[in-house]
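Structure record follows, encoded as C-alpha cells.
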Amino acid sequence: MALVASVRVPARVLLRAGARLPGAALGRTERAAGGGDGARRFGSQRVLVEPDAGAGVAVMKFKNPPVNSLSLEFLTELVISLEKLENDKSFRGVILTSDRPGVFSAGLDLTEMCGRSPAHYAGYWKAVQELWLRLYQSNLVLVSAINGACPAGGCLVALTCDYRILADNPRYCIGLNETQLGIIAPFWLKDTLENTIGHRAAERALQLGLLFPPAEALQVGIVDQVVPEEQVQSTALSAIAQWMAIPDHARQLTKAMMRKATASRLVTQRDADVQNFVSFISKDSIQKSLQMYLERLKEEKG
C-alpha cells in the first residue's frame, strides 16, 4: 500500500532509517522579502517557510529536487516545520506550495521502498502516517496552492488541506494513481478521498488510478478552485483570509468534529497498518515491479 507517482522520480541513495538528517534542524533564519512585522524566513534543506506574522500566515514551500518526492528526510522536515508554526501562536494559517517548477509533489520516494530492510519500510511508513495525521488534524487553516503536478503522495498532502487551489495547466493533474503501478492506497487515504468527492467518484478514481486535469478535478470536487497559474498564490491568500475570518475556536472545533472519525481509524490501527504495508511492499513481486520501474526511469534519464 504505497503512494507513488507515475512521474519521473530519481533513483538515489538515501540515509538509512533513523540516521541523522542533514539540514533537518530548523535553525536557519533570514528576513523574508515583503514579510510583515519583521518576519523572517526559516527552513531546512528541503522546506522553506516564509512567514508573515502580522497577517498570521506562513507560506511553506517544498524544495526537494528534482520533483519533491517524499523521502524520509523530506517527510521529517515537513512535520518539524509544521510543528514550529503550530507552536507559534502568531500564526493561524499556512499555504502549502512548491518551489520546484511544474511539480507540487511527485509522491512517495520509490527508493525508500525498494531494496531496503523491513525495519526501514516500517520506519518510512510511520513517517508517512505521521505527516498525514499532523496535517489532517492541524488546528491551523491549511490551503494548498497546487502549482504543479500532484499525483499519489502529492495528492495525499493536498487532500489534508482545508482548501485546494489548482493552477489551470493541462499538465498539472491531481489524483491517486496507485493502481496503475499495481499497488493500492491505504484505507485512511481512501477515506480522505471519499470524504472529499463522495463514495462512487472515489471508487471509480481509486480503481482506475485516475489523474484529473484541472477542469475535471474541479468538476469532481478534488480541488475547490482552478485559476490561471500566475494567480495561484494571490488566490490562496484571499482564500485563507476567508477561513481566518471565522473565530478560531469555532472553526477548530468544527474541523475536529468533522475529521475525528477518519483520523481515529488510523490512530487506532497504526501498528496494523504498518505491518500490512511492510508485508505488502516486501513481496517479491512488488519489489521486482518497483525495481523494474526504477531501472526504466534510469534508462529514460540516461
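Positions of Cβ are set from backbone N, Cα and C atoms, glycine also.
Those substitutions? Not in this structure, it's all original residues.
Copied over from Swiss-Prot, here are the features:
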{"type": "BINDING", "residues": "Ala106, Gly107, Leu108, Asp109, Leu110, Gly153, Asn177", "note": "substrate binding site"}
{"type": "MUTAGEN", "residues": "Glu178 to Ala", "note": "Loss of activity"}
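The number of other Cβ atoms within 10 Å of the Cβ belonging to Asn177 (substrate binding site), over all protein chains shown, comes to 25. For the pair Leu108 (substrate binding site) and Glu178 (mutagenesis position), the C-alpha distance works out to 11 angstrom. For the pair Glu178 (mutagenesis position) and Gly107 (substrate binding site), the C-alpha distance works out to 10 angstrom. Largest Cα-Cα distance over the residues recorded as binding substrate, namely Ala106, Gly107, Leu108, Asp109, Leu110, Gly153, Asn177, equals 15 Å.
When each of the binding-site residues Ala106, Leu108, Leu110 is scored by how many other Cβ atoms sit within 10 Å of its Cβ, Leu110 comes out lowest. Leu110 (substrate binding site) falls within a helical segment according to DSSP.
In this structure, Glu178 (mutagenesis position) is part of a helix by DSSP.
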